[in-house]
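Novice: Reproduced below are the annotations present in Swiss-Prot:
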- N120, E123, N149, E152, E181: Fe(2+) binding site (BINDING)
- E123, H148, E152: Zn(2+) binding site (BINDING)
- M62 to A: No change in activity (MUTAGEN)
- H119 to N: No effect on Zn(2+), Cd(2+) and Fe(2+) binding. Strong decrease in Zn(2+) uptake, but increases Fe(2+) uptake (MUTAGEN)
- H119 to A: No effect on Zn(2+), Cd(2+) and Fe(2+) binding. Strong decrease in Zn(2+) and Fe(2+) uptake (MUTAGEN)
- H119 to R: Mediates some residual Zn(2+) and Cd(2+) transport activity, with no transport of Co(2+), Fe(2+) or Mn(2+) (MUTAGEN)
- N120 to A: Binds Zn(2+) and Cd(2+), but eliminates the second Fe(2+) binding at the M2 site. Slight decrease in Zn(2+) uptake (MUTAGEN)
- E123 to D: Retains only intermediate Cd(2+) uptake (MUTAGEN)
- H148 to A: Binds Zn(2+) and Cd(2+). Retains binding of Fe(2+) at the high affinity M2 site, but loses Fe(2+) at the M1 site. Strong decrease in Zn(2+) uptake, but increases Fe(2+) uptake (MUTAGEN)
- H148 to R: Retains only Zn(2+) sensitivity (MUTAGEN)
- H148 to N: Binds Zn(2+) and Cd(2+). Retains binding of Fe(2+) at the high affinity M2 site, but loses Fe(2+) at the M1 site. Decreases Zn(2+) and Fe(2+) uptake (MUTAGEN)
- E152 to A: Binds Zn(2+) and Cd(2+) but with a 10-fold lower affinity. Retains binding of Fe(2+) at the high affinity M2 site, but loses Fe(2+) at the M1 site. Strong decrease in Zn(2+) uptake, but slight increase in Fe(2+) uptake. Cannot transport Co(2+) and Mn(2+) (MUTAGEN)
Amino acid sequence: MSVPLILTILAGAATFIGAFLGVLGQKPSNRLLAFSLGFAAGIMLLISLMEMLPAALAAEGMSPVLGYGMFIFGLLGYFGLDRMLPHAHPQDLMQKSVQPLPKSIKRTAILLTLGISLHNFPEGIATFVTASSNLELGFGIALAVALHNIPEGLAVAGPVYAATGSKRTAILWAGISGLAEILGGVLAWLILGSMISPVVMAAIMAAVAGIMVALSVDELMPLAKEIDPNNNPSYGVLCGMSVMGFSLVLLQTAGIG
C-alpha cells in the first residue's frame, strides 16, 4: 500500500476520534474546537498558496494560463458544489440551545452526514494527489484534514446518539463521512496510479490548491467563528501557518523538502 493512500486513510479515520468523543460525552471545549479549525485553515492556506500553486506553475510544460486557470477552476468548483449540497453544517448540531425532538435530530444528522460525505469525497482525492506529488506537502494536508474531521465526527455522533441511544449507530453514521474521504483516496489510487503525466499532475495540484483555499475561507474559518464567537479564529490560522512554515523550513534545511 502506498504512503499517500495511507495518509488519506489516516486523515479520514480521524472522523472516528470525534465520533467516540461524541458518544462518550467528553466534548472538547468550543474554544479548542475553534482553534483547531483555524489551525487547519492556516495549514491549508500556507501549503496551497506558498507550496502547491508555485510548484504547479513551475512544473515542466505547465503554462501560467493553465496553472492559474486550474486554480480558479478549483475555487469555483468548490463553491458550485457547496451550493448544490445539503446546507447542514456541524455548528447546526453542536450549538442547539433548545433540544429538538429525537426524530428531528436524527433527520438533521442524516442530512449533515450526507453533506459531509459528499464534501469529504474530493478531500480524499486532494490528499492523495498532493501526497503523490510531494510527500512533504501530503503530510501537511493530511494533518489539516484530520484536524477538521474530528469536530465533524463529533457533530454527527452526538446528536445521533441522543436520538437513538445507540453508540454503535452513532459511530456508524459518523464513520460514513470519514469512509467517503477514504473512498475518494482509494479511487484516486486506482484510477491515477502512475499513469499520469507531470503536466496533468501539476494541473490537478493547482485545482486542489484552489479547493483548499476555498475550503479554508468559506468553511473552516467561518465555522470556527460560529463555534466560538468570543475568540478570533485568526489566532489559530496564524499558529497553523507558523507551525507549518517552520516545519517546511526545517525539512528543506535538512534536505528532505
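Cβ coordinates come from backbone N, Cα and C, glycine included.
Note that the coordinates shown come from a computational prediction; the quantities given were computed from them, not determined experimentally.
Help me picture these features in the structure, burial and contacts included.
Specialist: DSSP assigns E181 (Fe(2+) binding site) to a helical segment in the three-state reduction. Listed in sequence order, the residues of the same chain lying 6 or more apart from E181 (Fe(2+) binding site) and placing their CB within less than 8 Å of its CB are T8, A11, G12, T15, N120, F121, E123, G124, T127, V145, N149.
Taking the Cβ of H148 (mutagenesis position) as reference, residues of its chain lying under 8 Å away and at least six apart in sequence are, in sequence order, S36, L37, A40, L220.
Annotation for M62 (mutagenesis position): same-chain Cβ neighbours under 8 Å, separated by at least 6 residues, are A56, V199, A202, A203.
DSSP assigns H148 (mutagenesis position) to a helical segment in the three-state reduction.
Its own atom aside, the Cβ of E152 (mutagenesis position) has 25 Cβ atoms within 10 angstroms in the protein chains shown.
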Novice: Suppose we draw a 10 Å sphere around the Cβ of N149 (Fe(2+) binding site). How many other Cβ atoms does it contain, all chains included?
Specialist: 27
